[in-house]
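Asks: Questions regarding the structure given below will be posed in turn.
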Amino acid sequence: MSFEVGTRCWYPHKELGWIGAEVIKNEFNDGKYHLELQLEDDEIVSVDTKDLNNDKDQSLPLLRNPPILEATEDLTSLSYLNEPAVLHAIKQRYSQLNIYTYSGIVLIATNPFDRVDQLYTQDMIQAYAGKRRGELEPHLFAIAEEAYRLMKNDKQNQTIVVSGESGAGKTVSAKYIMRYFASVEEENSATVQHQVEMSETEQKILATNPIMEAFGNAKTTRNDNSSRFGKYLEILFDKDTSIIGARIRTYLLERSRLVYQPPIERNYHIFYQLMAGLPAQTKEELHLTDASDYFYMNQGGDTKINGIDDAKEYKITVDALTLVGITKETQHQIFKILAALLHIGNIEIKKTRNDASLSADEPNLKLACELLGIDAYNFAKWVTKKQIITRSEKIVSNLNYSQALVAKDSVAKFIYSALFDWLVENINTVLCNPAVNDQISSFIGVLDIYGFEHFEKNSFEQFCINYANEKLQQEFNQHVFKLEQEEYVKEEIEWSFIEFNDNQPCIDLIENKLGILSLLDEESRLPAGSDESWTQKLYQTLDKSPTNKVFSKPRFGQTKFIVSHYALDVAYDVEGFIEKNRDTVSDGHLEVLKASTNETLINILEGLEKAAKKLEEAKKLELEQAGSKKPGPIRTVNRKPTLGSMFKQSLIELMNTINSTNVHYIRCIKPNADKEAWQFDNLMVLSQLRACGVLETIRISCAGFPSRWTFEEFVLRYYILIPHEQWDLIFKKKETTEEDIISVVKMILDATVKDKSKYQIGNTKIFFKAGMLAYLEKLRSNKMHNSIVMIQKKIRAKYYRKQYLQISQAIKYLQNNIKGFIIRQRVNDEMKVNCATLLQAAYRGHSIRANVFSVLRTITNLQKKIRKELKQRQLKQEHEYNAAVTIQSKVRTFEPRSRFLRTKKDTVVVQSLIRRRAAQRKLKQLKADAKSVNHLKEVSYKLENKVIELTQNLASKVKENKEMTERIKELQVQVEESAKLQETLENMKKEHLIDIDNQKSKDMELQKTIENNLQSTEQTLKDAQLELEDMVKQHDELKEESKKQLEELEQTKKTLVEYQTLNGDLQNEVKSLKEEIARLQTAMSLGTVTTSVLPQTPLKDVMGGGASNFNNMMLENSDLSPNDLNLKSRSTPSSGNNHIDSLSVDRENGVNATQINEELYRLLEDTEILNQEITEGLLKGFEVPDAGVAIQLSKRDVVYPARILIIVLSEMWRFGLTKQSESFLAQVLTTIQKVVTQLKGNDLIPSGVFWLANVRELYSFVVFALNSILTEETFKNGMTDEEYKEYVSLVTELKDDFEALSYNIYNIWLKKLQKQLQKKAINAVVISESLPGFSAGETSGFLNKIFANTEEYTMDDILTFFNSIYWCMKSFHIENEVFHAVVTTLLNYVDAICFNELIMKRNFLSWKRGLQLNYNVTRLEEWCKTHGLTDGTECLQHLIQTAKLLQVRKYTIEDIDILRGICYSLTPAQLQKLISQYQVADYESPIPQEILRYVADIVKKEAALSSSGNDSKGHEHSSSIFITPETGPFTDPFSLIKTRKFDQVEAYIPAWLSLPSTKRIVDLVAQQVVQDGH
């Protein structure tokens, strides 16, 4: 051992067991080593020893492991495997809320005394499903999974042994193991989210837990739910490894608890559950009141358990009993028996001097006997009397008071024990009936048995419990030793025999022929047998060699004996051994019970007799086999088996079962006696580690090679211990073989370990002796320290050299600057002289130039003024000339304009007079015509002619329109020519202006003449105004007369308008019909039929009931010619032939309409052929059109199946084929859902979107149809009210069906998308390293080809997946809201599953992985933004914040507080899990323990706050570390948006579809639509 100064070690401590210490002095004087240790509490301790390497020297401290290993998940990986190291590792993990730790093959489970439901969720079950032990952190489920996989793969039965002292958590652990087996899935579907629903068998198996706990568990000083019996549950599997049943074996029920409970303890839970949960009427029937009123329930004091609702537990127990097949009547009978037991406990026996008496009229006795259905007198008799049967007679004697009490309690214990066994037998009958028994292929047994017990007073129960633990410990030691041997043989290494403590002498002491149990049975069979006489026999027989090594008697007293168990010596008090071992009830009481009228009690007693007969037969068989080996007479004596012998026999059977299976061990530890949450008592845990054999396991491991490393792990960790020339090549090699790695391993070992016995190289691993890893770690630490020092030295040398060079350069630079300054000063002086000379020359030149420029400016100004004066004179002359021209032009135009206005006015007056005379004549004529009766006929005739004339005019107008179009073109040409002419005119205008200027002078002369004429004209104008006033008066008079005549004319017109309106309506109808004929004939030539939205009249003569026609659609079949549709080719009729064509169509209608309807009815009625064609040809034989970035699909290419179905459905409704339509639709709905269910692979996305679009189309049609029925009165025509209601009901039901179909296929499709995405997401988001230069290095590059798995998916695959969804939805016309719902759901799913995977991967929680994760998630965010999903980032918050957590500092409390603010979406439990599992790189400092404890304390406080309901902030608290992914059922996003508009339907049948009947239906519908149009 190395105890250099600074070495960390462990020193014994009275209160803590062990305390950390550090060597502060190591001196060697006088042949002795003197060590001084500084303990963690600052105490200084001195140690003197002669040899520091003497492992057996108890005074030496034990070496401590490096900090990185102190909280290891497997204790066998500790460098120093010693008691304090194991204790400290468990304590460190416990303080970080990790209750599970491996110790080789053993799982150590430390009871948290707190609710940790998050550790046992369905998500956690699925996380461990299919994983090898060691892949994830230690857990109960890892052991269960290992057992399940070994059973499945090796076809070998398994056993899980759960042991520990009372209150350690055995029962809970066993319960969760059972839940795991009932919930785990197959390996190939282990990654799929498990459905919560379990099979009925699995539910029944889990239901056994509350039953067994109610009848077999009780509150003790150490545990509120202590199992007072042992249980071995066999979970049975068939050949397909499916759970088919279970079997339960129980061991040593603590019968004495029924009649006696120590202070603060309780009786079995079932009694308190009855008091709290039974209805008042039932309690009255059973004469029950309160728990405190019954002696069997009130001895312990408080009858309540904090945090437990007995009424709620009662309901759980009753439900479980019902589930396992125990009827309500039988349950009532059981409750009557339990109530009777309580009344028996209250029976008051009267005490006399020598005996006891009990009256048959005692109230409690009467109640008990009434409930049990037995005779009260006989029962009371045998309570106070006993009967001894001799060969010749029966002797009845009285019992004293204490014996009577024992007799009374014995009956109660007998009945309760029999009831417990009967319950177990009934459960086994239900869970393992003959049909199940025939299918059993393998089983997994879960043994929940008491741990080693030692109290101040240890009795028969403790003796049996410790005996069982001795047997289990022996098997455990042998199993561990066997596994060690198998590992060494498998790896082909040299090894020597490992010695371990064998407890066989202790077992022989108990179970040999003259052992404790044998002597106990012998004494129990004697009528006068007593505890004292049995004790003397023990002393005489066993307190001598060789048994005195494990047996001894106490120094004082004769009422105890001491057994040296493997854990420690236990002193047993002999009081009550004989009575408990006998476990008998008097024959008199037995006869009384057998005469009961309670059927359930009779069944219980019969079951007891059957069990006794089986035991006797087994003993007879054993004796016969023994007799065959030893000849001689065989004498059999019928003896009632004792409790000890039965327990021994069942224990032997149990050990045989365990030895025939592969065993797994779970050791439960109780961390403190006060049951305080998360409190750790070192001494208490240490005693349990010794008692449960964990330290013995470690000792066995230490004797061999406890530390094992794979070649890869060893090379990656310790390659730096050899010169880089030896390992440099292996890193650079492209192809690295295993031989290369092993050669590096050998070079490392040769360079570091001189003693070859300290290690062995196996086939796949390197095995090290204890302490070697610490030695290698120290070498590695020293090497890294030296390397760091060397690096620092080089860096510092470079730094100071750089500083020297900078100073030297600065000095040179300063010198250069000074020299430069002096030279510049001298040059400056010279330059100043030169500048002065230059300034003088410049000044003189400037003065001369200024004089010259002044003279030049004066001359220039004089010239400017002269030129200005000349120009102003010229402009004035021009202005006067222009004014004269303007005046001349005005004067010349005045006289001709005045003359024109007078002439125009006169003309208007003359026209008005002439028109008045004409109107008067017309009015007289109209009055005459109005009186004529024949005038109307003539008007009508003229109007008809006018219609014809207008029709001809319309044609001429069309012709004129064409001519006008041509005329426009000609005009456009003319416009262009006009533009050219305009240019010419502009030129001419300029020339004309010149002429005008010449003319101005002439006009000035005429101006004066015009002014004179103007005055005379004004006088003439005044005369004309007077004349105009006279004419206005005459006009007003004519106007009044005209009004009267117009009123008469208006009356005449009204009559005319009525006729015109009637005639116009008729003409419009004729015109619209002609246009319809023309349109239909045109459409027929194109293969298209369009019908109006309004329905047709129902076919009452064909239909069974009234129905409305939904044949309001446009049928288009681009692949069918007019001949295929059986339509005669017609040209579009001209206006002149309209009447003739319409008449011909009318004649054909009567002939063909009936034939078409009959054929349609025949095709639609035969649903078998139609259904087969639609389902197989259309629905199953569908083809999805290609969708992509550049592909634009029309709606008919996408929803053609829906359009075809709508046509067929519409025609069925038209003919009243409601039953056929229901059958047809049922087949359609089932087929579509089945098609979507079978989608997989690359077809999943496009085909799923395709069917979503079609189902939406169908649903929209049905909604449109329903709305039309309810809102339009025309649909009621031809139907009775009942038929109408029936029809509304049919369509409403169909709407619900299509709504359900949309919901179902959306959920099926989305779940399939999630399943497909799950395969890619974890690899792409979590595992792939897309960011170059930041490889996390979980595996080295040069070993990847040998050990690492290649990545299957990258982020490109994820983005391709989402792109495929986007383009398919866009191409198939899916609403944007649906796309948004689908993608956000998938993003949330990716966030959840990736986070759940990441939080369970310890080696992925590093800062480099944080960078990679951040990069991958950022790519998803960018995709969301580019596709309009602004809230996509919110769906990935857990991954985003986890990436941040892995990259930021976590070394101070302030860092943690900041981190909590950043990672607001993560719960405290998730933060604690991530931080505690953070993988520290070699160049990082480990996260301090106080920080880990601080984070754990936050979780504890949050949990306490949540459980107490005092969360003032209202925050939701979740202790689960997993995010529950949303796996359905999902809300159908289509239900949240409006249905599609449905004006017309376009049915498109692709050419590749083979649908002859469907095409014929479309053909006939087309013909009918054409005829209906005519």
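Yeah, the Cβs are placed from backbone N, Cα and C, and that goes for glycine too.
Modelled residues match the original; the substitutions are not represented.
Under the heading domain 'IQ 1', Swiss-Prot lists 784-806. Positions annotated as domain 'IQ 3' by Swiss-Prot, on the basis of sequence analysis: 832-855. Marked as domain 'IQ 4' by Swiss-Prot: 856-879. Per Swiss-Prot, domain 'IQ 5' is recorded for 880-902, and the stated evidence type is sequence analysis. Under the heading of mutagenesis, Swiss-Prot lists Glu511 to Lys and annotates it as follows: In MYO2-66; disrupts actin binding. For the mutagenesis result Val1189 to Ala, the note given in Swiss-Prot is In MYO2-573; causes a mitochondria inheritance defect; when associated with G-1288; M-1500; S-1529; G-1546 and R-1559. Quoted from Swiss-Prot, the note on mutagenesis experiment Val1262 to Ala is: Intragenic suppressor of MYO2-2. Among the mutagenesis experiments that Swiss-Prot reports, Val1288 to Gly is described with the note: In MYO2-573; causes a mitochondria inheritance defect; when associated with A-1189; M-1500; S-1529; G-1546 and R-1559. Under mutagenesis, Swiss-Prot gives Leu1301 to Pro with this note: Causes a vacuole inheritance defect. Among the mutagenesis results in Swiss-Prot, Asp1511 to Gly has the note: In MYO2-338; abolishes interaction with YPT11; when associated with S-1474 and G-1484. The residue drawn here is the original one. Listed in Swiss-Prot is the mutagenesis experiment Glu1546 to Gly, annotated as follows: In MYO2-573; causes a mitochondria inheritance defect; when associated with A-1189; G-1288; M-1500; S-1529 and R-1559. Quoted from Swiss-Prot, the note on mutagenesis experiment Lys1559 to Arg is: In MYO2-573; causes a mitochondria inheritance defect; when associated with A-1189; G-1288; M-1500; S-1529 and G-1546.
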Asks: At a C-beta cut-off of under 8 Å, are there same-chain residues at least 6 beyond the domain 'IQ 3' (832-855) that contact it? List them, or none.
Replies: none
Asks: Name the one residue among Glu511, Val1288, Leu1301 whose Cα is closest in three-dimensional space to that of Lys1559 (mutagenesis position); these are the mutagenesis positions.
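Replies: Sorting the mutagenesis positions by distance from Lys1559 (mutagenesis position), the top entry is Leu1301.
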Asks: To the nearest whole angstrom, state the Cα distance for the pair Val1288 (mutagenesis position) and Glu511 (mutagenesis position).
Replies: 84
Asks: What whole-number Å value do you get for the CA-CA distance of Leu1301 (mutagenesis position) and Val1262 (mutagenesis position)?
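Replies: Answer for this pair: 13 Å between alpha carbons.
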Asks: Whole-number Å only: compute the distance from the Cα of Val1262 (mutagenesis position) to the Cα of Glu511 (mutagenesis position).
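Replies: Answer for this pair: 82 Å between alpha carbons.
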Asks: How many neighbouring Cβ atoms, not counting its own, are there within 10 Å of the Cβ of Val1288 (mutagenesis position)?
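Replies: Counting Cβ neighbours of Val1288 (mutagenesis position) within 10 Å gives 14.
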Asks: Under 8 Å Cβ-Cβ from Glu511 (mutagenesis position), six or more apart in the same chain: what's there?
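Replies: Looking at Cβ-Cβ distances below 8 Å from Glu511 (mutagenesis position), excluding near sequence neighbours, one finds Tyr467, Leu517, Ser518, Lys648.
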Asks: Determine the mean pLDDT over the domain 'IQ 5' (880-902), rounding to the nearest whole number.
Replies: 83
Asks: Looking only at Cβ atoms, how many others are within 10 Å of the one on Lys1559 (mutagenesis position)?
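Replies: Result for Lys1559 (mutagenesis position): 19 other Cβ atoms within 10 Å.
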Asks: Please give me the CB contact count at 10 A for Leu1301 (mutagenesis position), counting all chains in the structure.
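Replies: Total other Cβ atoms inside 10 Å, all chains included: 22.
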Asks: Test of understanding: give the count of other CB atoms lying within 10 angstroms of the CB of Val1262 (mutagenesis position).
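Replies: Around Val1262 (mutagenesis position), other Cβ atoms within 10 Å: 24.
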